[in-house]
Amino acid sequence: MKHINDYFWAKKTEENSRLLWLPLTQHLEDTKNIAGLLWEHWLSEGQKVLIENSINVKSNIENQGKRLAQFLGAVHDIGKATPAFQTQKGYANSVDLDIQLLEKLERAGFSGISSLQLASPKKSHHSIAGQYLLSHYGVDEDIATIIGGHHGRPVDDLDGLNSQKSYPSNYYQDEKKDSLVYQKWKSNQEAFLNWALTETGFNSVSQLPKIKQPAQVILSGLLIMSDWIASNEHFFPLLSLDETDVKNKSQRIETGFKKWKKSNLWQPETFVDLVTLYQERFGFSPRNFQLILSQTIEKTTNPGIVILEAPMGIGKTEAALAVSEQLSSKKGCSGLFFGLPTQATSNGIFKRIEQWTENIKGNNSDHFSIQLVHGKAALNTDFIELLKGNTINMDDSENGSIFVNEWFSGRKTSALDDFVVGTVDQFLMVALKQKHLALRHLGFSKKVIVIDEVHAYDAYMSQYLLEAIRWMGAYGVPVIILSATLPAQQREKLIKSYMAGMGVKWRDIENIDQIKIDAYPLITYNDGPDIHQVKMFEKQEQKNIYIHRLPEEQLFDIVKEGLDNGGVVGIIVNTVRKSQELARNFSDIFGDDMVDLLHSNFIATERIRKEKDLLQEIGKKAIRPPKKIIIGTQVLEQSLDIDFDVLISDLAPMDLLIQRIGRLHRHKIKRPQKHEVARFYVLGTFEEFDFDEGTRLVYGDYLLARTQYFLPDKIRLPDDISPLVQKVYNSDLTITFPKPELHKKYLDAKIEHDDKIKNKETKAKSYRIANPVLKKSRVRTNSLIGWLKNLHPNDSEEKAYAQVRDIEDTVEVIALKKISDGYGLFIENKDISQNITDPIIAKKVAQNTLRLPMSLSKAYNIDQTINELERYNNSHLSQWQNSSWLKGSLGIIFDKNNEFILNGFKLLYDEKYGVTIERLDKNESV
């Protein structure tokens, strides 16, 4: 290929008047080499086995998986060997560089290229051109489509590919096949293909293997990753224009890869003694439940999905981490994803996962990289500390072994890191049609997946969850589901999706009618095509919770009674507005110091501080206040390890009520005598189903009615958890109300509930990827053509989160306060406006985000809200565009009264109560 190095370019730029370029062959060689090194040093054993087993061998060539990965790297930019690409003007260079590179081509015999004016060069993007050329030269669709999609999106259909025939000049400069220049382009393109084949051990196109679709996705992701690394000029520098070749090619690849590679591949130990495993990892011996689980998994041959249903506080997290090591060893995984419902729960577990990661390293000199992935990860102090240490000397193990690799910190690459903690959205997006989706599949297919706090997922989110699990089944990736309150039909759907991904037909599975049992605790798992359940455990200590239905007008009396002679009273309600109203009322009566409030409408830094304060007050081993009222929304039920002496809650679906009950008498501590019996009060139960409007909007009448119907006067934990959840969510269990009008109201609510589910499922399917193709059929081809058709229109991470959760659009701003003639943070009385371009100050400011109330982001007014904010920022905060931390953000400055007028509303921020909103024309709260 030496002769081709002289004239085709892959990259070009200009730095300090130096004209730089990278010959196409050098970039292809770099990418091929990176693909080979990633195969050897980054891919998990399980991924390699998947690819090798997906190959339909056409020859006796060894290591066909690795060779195919390298071939893709070697040929991926063949579409750049076309006039359409070579005549492109550079984005970061003078015209002089463009001219000189075209002159190289002229001297090489491509006469007229300097003056060529193509009619439609953009119709033949080099990725599509690459697929078209490979197909033209005999490469099968399954491999050629990977090349066509290496910029993040495969072609939607063959029509788009076939249309390339209409642009012969884009490929050959001339439309006449017998012209010299046409033949010269053709012979050079063939030379690139033949070089790629020879370099990777294939004698001809006919020797290239056929490969199944799931493995195509992994190879596609691997190619994109290889290309991105090889395109990084810090790793692989460009050459001066007068250079045509790299002097020391082996040194170039070795140096470049070492600059990128900072962590070692995790190779899990094989433990025979499970007690030792727990002691070394967590510092304690396993409980009966944990030991039985690990012993069960140890006996399996080909495990896949494991569902753990057990009460709160039994140690499911440690059980999952121990089992993830066992599954990694059995299935050849080399990483972990731990997903939780919210940013707060992800933050809460990050330190524990980091410590486990440190412990699995043991006394080795291994270095492991870990990521915290959600919208507010930069606020997590533990993650920030790791970020500060990410420039450690990797040869010096004294400097720490768990760190953050910056290359994996981008939103497209974070899923590729070995150990990732984040919100469950990250996993749900495996099923969302998004550009560069193959990268996310590449990252998740090398890990054990743990999804914590899986309850009765919304029907919309379930579409993405079940599809993502189906793809994990196709990849043979272990999935661990943790839940305290899982409806039986949800358990069945999870298992069914995974088995379908494996290619196992549901009707062929024995004893499937047993899957919906209500035993508790319960382990459900597969071993190859068989499903098993474990329900025999050591009898657990029972805790009695007494349930009282509480009329709203008696709330004050119960709270006062709970405080008399000492006690911590918790109140969990379903809306922010109600929590604020209650907090104000009780503060007026009992004093500000007696009442704490937590919900999602605080400035982000304030919410995190409030969560920490709460854990210090009523968390494990906390020094508890003699008396306290703590009011909050659903954030209090989500993994905060807190303990109330008495708990009051709005009515909610049964599984969520039980989650809330999990915060009542959670720890074994000495309590005031009158609180020795656990009492749980439920607000908002109505015989006529006249539920609170805010609660109805959140949960719907149907589940509220069924929960109210089956809610007993006493719950025995943990024995009653599963039976109660199954009763509410088992729609086959019919209930009848004596009053005909009430029964009709219930049936109407059921119809509305069922319609809502159907609509949500239909809506979710719009941007959800299709099932993996395990076998070619007349309906579905064995390739990636059309895989991302109807791509989600917005590529931002925030929009993707909203899409997989079906969240209404919200507007987030950075909240500041007017100080003197400038502005500052609410927590500091200091004007920082003149130093806003200081990176330290800008980063601190960027952390103070606030989600505006929904009244400002309705379909009819969200555009106006954003337009007003943009005008305000252009006028008052234009300096932010000069800061990498603040560029693109929207800020608001509350006045001296903590007020801000926006789109016909007055916002008021209070450090105790959060943000509230009033409509200006009616002067009433919204």
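Placement of Cβ uses the backbone N, Cα and C atoms for every residue, glycine included.
Here Swiss-Prot flags D77, H150 as Mg(2+) binding site, drawing on similarity to another entry. Swiss-Prot lists A310, P311, M312, G313, I314, G315, K316, T317 with the feature ATP binding site. Summarising the annotation, Swiss-Prot assigns domain 'HD Cas3-type' to 17-229 and lists sequence analysis as the type of evidence. Annotation source Swiss-Prot lists domain 'Helicase C-terminal' at 551-745, citing sequence analysis. As a published mutagenesis entry, D77 to A appears in Swiss-Prot alongside the note: Loss of ssDNA nuclease activity, no effect on helicase activity. Here Swiss-Prot notes a mutagenesis experiment, D227 to A, with the remark: Loss of ssDNA nuclease activity. For Q290 to A, Swiss-Prot lists a mutagenesis experiment annotated as follows: Loss of ssDNA-dependent ATPase. Per Swiss-Prot, mutagenesis K316 to A is noted as: Loss of ssDNA-dependent ATPase. Experimental mutagenesis is annotated in Swiss-Prot for D452 to A, with the remark: Loss of ssDNA-dependent ATPase, loss of helicase activity. Where Swiss-Prot documents E453 to A as a mutagenesis experiment, the accompanying text is: Loss of ssDNA-dependent ATPase.
I314 (ATP binding site) has Q290 nearby among the recorded positions H150, D227, Q290, E453, counting only those with a Cα within 10 angstroms of its own Cα. The two recorded residues, G313 (ATP binding site) and D227 (mutagenesis position), show a Cα separation of 46 Å. Take the binding-site residues A310, M312: by the count of other Cβ atoms within 10 Å of each Cβ, the lowest one is M312.
Classification of K316 (mutagenesis position) by DSSP places it within a helix.
Over the domain 'Helicase C-terminal' (551-745) the predicted model carries a mean pLDDT of 95.
Taking Cβ-Cβ distances under 8 Å and a sequence gap of 6 or more within the same chain, the neighbours of H150 (Mg(2+) binding site) are H76, S127, G130, S220, L223, I224, D227.
Annotation for the binding-site residues P311, G313, G315: lowest Cβ count within 10 Å of the residue's own Cβ, G313.
Each of the recorded positions Q290, T317 was scored by the number of other CB atoms within 10 A of its CB, and the lowest score belongs to T317. The residues near the ATP site, meaning same-chain residues not in A310, P311, M312, G313, I314, G315, K316, T317 whose C-beta sits within 8 angstroms of the mean position of the site's C-beta atoms, are F289, A319, A484, in sequence order. Closest by Cα distance to D77 (mutagenesis position), from the binding-site residues A310, M312, T317, is T317. Using a 10 Å Cβ-Cβ cutoff, I314 (ATP binding site) registers 19 neighbours. Counting other CB atoms no more than 10 Å from each candidate's CB, the mutagenesis positions D77, D227, D452, E453 peak at D77. Sequence-distant neighbours of K316 (mutagenesis position) (same chain, six or more apart, CB under 8 Å from its CB) are L308, A310, D452, L482, A484, listed in sequence order.
Rounded to the nearest whole angstrom, the C-alpha distance between G315 (ATP binding site) and E453 (mutagenesis position) is 13. Across the structure, Q290 (mutagenesis position) and P311 (ATP binding site) place their CA atoms 12 angstrom apart.
Geometry remark: P311 (ATP binding site) versus E453 (mutagenesis position), CA distance 11 Å. For the recorded site, A310 (ATP binding site), the DSSP three-state label reads coil.
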